[in-house]
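To start, the structure under review is shown below, and the notes come after it.
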Amino acid sequence: MAPLPISSIRVGKIDDVQELIKSKPNKVPERFIREEYERGVVVSSLKTHHLHHQIPVIDLSKLSKPDNDDFFFEILKLSQACEDWGFFQVINHGIEVEVVEDIEEVASEFFDMPLEEKKKYPMEPGTVQGYGQAFIFSEDQKLDWCNMFALGVHPPQIRNPKLWPSKPARFSESLEGYSKEIRELCKRLLKYIAISLGLKEERFEEMFGEAVQAVRMNYYPPCSSPDLVLGLSPHSDGSALTVLQQSKNSCVGLQILKDNTWVPVKPLPNALVINIGDTIEVLSNGKYKSVEHRAVTNREKERLTIVTFYAPNYEVEIEPMSELVDDETNPCKYRSYNHGDYSYHYVSNKLQGKKSLDFAKILN
């Protein structure tokens, strides 16, 4: 899909946050400071401890044998997670620890390179691949306290080869191996989600065609005034599934919006965080929700995440699945649309909660 014309977008000066903390460690530029209403209500520390344990955890080893009680119990947990939270963590997912640690190490090495080296792979205004900040469309738009490096991975035609770095030397090999593992995980998860919706297990894979997969590495440096900034603006994802890997010993940074309150999600060792994207919300006719989420920063600790977005091929027409629509009891909530058109719409606007999904809603 073609990016927006670069000449039509004026984004102003975008400071690199890693360079900021080197030169002015105790100063937060005005363009990063959020209005008080943007910071929202965060669940209290007492409730946070309780809610950490309410974030659903799905044990994928229990879904390997479909004929036992564990399977049906875990499918029920998965259904409730998708319906009530839109987020869950998966354990025993089958991806080797060495694969996970290697991509973390490579990503860390990339962000540690000199700025001049990273600037060889720029994220141009109106695009979402390369190094920099995405979703910036005006000179007065507030910035996130984050550096990003994003790449299209699969199918090959969505890649921009000029943006795949030559350093670190094993970057491409590591990302290829990791992405293959995550792709297989997404296929498995979609089978289980289909079963949880009462669909045949291959329903999503048959409909998606050659699925689109992209990766974004996010680096959140420490911030001297974390209460004034956001690491990543509130948004839902345009994907079908999103897989979040948080670096080892990561501080709490992800927050999800539940009952109008921001709930921190505590990382579990060797777990991956999965969230439902807008595409699954549409396909399930709103039964499973894509949930607004954001990232916050820490005064003392850095945070590194690796995010994979998995979605249907751009040529696929998306609409609520007929099995999940009933004219009387559950009428169609979303119109039919081309997934490529929605993807273009999503990346052509700044992150604003769930506003992007208005593109597909049927307004009564």
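Heads up, the Cβ atoms here are built off N, Cα and C, so glycines get one too.
Noted in Swiss-Prot for the protein shown:
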type	residues	note
BINDING	His235, Asp237, His293	Fe cation binding site
BINDING	Arg303	2-oxoglutarate binding site
DOMAIN	203-312	domain 'Fe2OG dioxygenase'
MUTAGEN	Leu63 to Phe	In lbo-3; slightly increased shoot branching and almost normal activity
MUTAGEN	Gly253 to Asp	In lbo-2; increased shoot branching associated with reduced activity toward (11R)-methyl carlactonoate and very low conversion to (11R)-hydroxymethyl carlactonoate
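Sequence features annotated in Swiss-Prot and their locations in the structure.
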residue: Leu63; record: mutagenesis position; DSSP class: helix
residue: His235; record: Fe cation binding site; DSSP class: strand
residue: Gly253; record: mutagenesis position; DSSP class: coil
residue: His293; record: Fe cation binding site; DSSP class: strand
residue: Arg303; record: 2-oxoglutarate binding site; DSSP class: strand
* Structure fact -> Ordered by sequence, the long-range same-chain Cβ contacts of His235 (Fe cation binding site) under 8 Å (at least 6 apart) are Glu292, His293, Arg294, Leu351, Gln352, Gly353, Lys354, Ser356
* Just counting, how many other CB atoms are there within 10 A of the CB of Leu63 (mutagenesis position)? -> 21
* For the recorded Fe cation site formed by His235, Asp237, His293, which further same-chain residues have Cβ atoms within 8 Å of the site's Cβ center? -> Pro234, Ser236, Thr242, Asn275, Ser290, Val291, Glu292, Arg294, Leu351
* What are the non-local neighbours of Gly253 (mutagenesis position), defined as same-chain residues 6+ apart in sequence with CB under 8 A from its CB? -> Tyr220, Gly231, Gln246, Ala295, Val296, Thr297, Asn298, Arg303, Thr305
* Asp237 (Fe cation binding site) and Leu63 (mutagenesis position), Cα-Cα, nearest whole angstrom -> 26
* Relative to the Cβ of Asp237 (Fe cation binding site), which residues of the same chain, six or more apart in sequence, are found under 8 Å away? -> Asn275, Gly277, Asp278, Ser290, Phe309
* Any idea what the model's mean pLDDT is for the domain 'Fe2OG dioxygenase' (203-312)? -> 95
* To do: By DSSP assignment, list the helix, strand and coil residue numbers for the domain 'Fe2OG dioxygenase' (203-312), in that order.
  => 15 helix, 45 strand, 50 coil
